[in-house]
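Student: Residues or ranges marked as Fe cation binding site in Swiss-Prot (evidence: a curator's inference): Y59, D149, Y159. For the published mutagenesis H58 to A, Swiss-Prot gives the following note: Loss of acetyl CoA-binding. R111 to A appears in Swiss-Prot as a mutagenesis experiment; the accompanying note says: No effect on iron-binding or acetyl CoA-binding. For the mutagenesis result S124 to A, the note given in Swiss-Prot is Loss of acetyl CoA-binding. For the mutagenesis result Y159 to A, the note given in Swiss-Prot is Loss of iron- and acetyl CoA-binding.
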Amino acid sequence: MPASIPRRNIVGKEKKSRILTKPCVIEYEGQIVGYGSKELRVETISCWLARTIIQTKHYSRRFVNNSYLHLGVFSGRDLVGVLQWGYALNPNSGRRVVLETDNRGYMELNRMWLHDDMPRNSESRAISYALKVIRLLYPSVEWVQSFADERCGRAGVVYQASNFDFIGSHESTFYELDGEWYHEITMNAIKRGGQRGVYLRANKERAVVHKFNQYRYIRFLNKRARKRLNTKLFKVQPYPK
């Protein structure tokens with residue numbers, strides 16, 4: 001065993017997260033493009049690349065048009081994940097969660113995918129590094145949110161490990177048709193549904209209806225925003241199991 005590598009940093013049968021180099025800001029041609037270490041870092045990538053990976057790797061097989069910050073997760077020279085950040089499905093809904101929030105005052109983690117072979121805790125580290133990038137590139141963002149989908153069989157373990165606050169859940173209806181999943185908004189919103197909505201409505205009788213909980217998590221980036229949480233609708237609660 002090389003003396004230069006501490007025993008605690010060696011990856012064995014358990015996929016233990018390791019940091020062998022100090023995380024730092026990553027710049028390219030004088031511009032901030034990411035944050036992290038050689039072993040794990042996030043960097044901005046093109047929209048088309050992020051969408052391609054999400055379409056092929058994410059369980060939903062669908063990207064979100066509202067995303068405008070696309071971060072690749074790298075280990076060494078390998079691209080091992082993608083995080084897409086942007087507006088909520090309804091961009092103006094941020095002010096309903098945190099009072100006095102405009103569209104540029106928050107972000108939603110729309111999509112996240114990380115390779116299964118990555119060490120344990122890699123997802124929470126990637127989120128942590130992404131938040132540092134957001135603070136640097138989008139200083140007007142005061143808070144971020146994301147949803148854990150019950151379809152994945154978990155209640156948001158990754159967000160709990162990333163020190164997000166759990167502020168409630170709601171039940172959403174999904175339609176399963178010909179191997180594709182459709183959110184209820186695709187059925188109900190004529191303009192937003194597009195051709196997928198047209199197809200779903202035309203074949204509604206064949207679709208299988210599912211109801212799943214979606215768990216809402218929020219991470220405040222400053223204390224002022226925390227004080228403006230709309231406590232009439234949301235409150236910080238114990239983590240769901």
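Positions of Cβ are set from backbone N, Cα and C atoms, glycine also.
At each noted position, the model has the original residue.
Can you tell me where each of these features sits in the structure?
Tutor: Under DSSP, Y59 (Fe cation binding site) is assigned to coil, being neither helix nor strand in the three-state scheme. Long-range neighbours of Y59 (Fe cation binding site) (same chain, six or more residues apart, CB within less than 8 Å of its CB): R151, C152.
If you take the C-beta of H58 (mutagenesis position) and look for same-chain residues 6 or more apart in sequence within under 8 angstroms, you find R111, M112, W113.
Counting every protein chain shown, 25 other Cβ atoms lie within 10 Å of the Cβ of R111 (mutagenesis position).
Summarising the environment of S124 (mutagenesis position), the number of other Cβ atoms within 10 Å of its Cβ, over all protein chains shown, is 18.
According to its DSSP assignment, Y159 (mutagenesis position) is helical.
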Student: Take the Cβ of Y159 (mutagenesis position) and count every other Cβ within 10 Å, whichever protein chain it belongs to.
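Tutor: There are 26 of them.
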Student: How big is the Cα-to-Cα gap, in Å, between D149 (Fe cation binding site) and Y159 (mutagenesis position)?
Tutor: 12
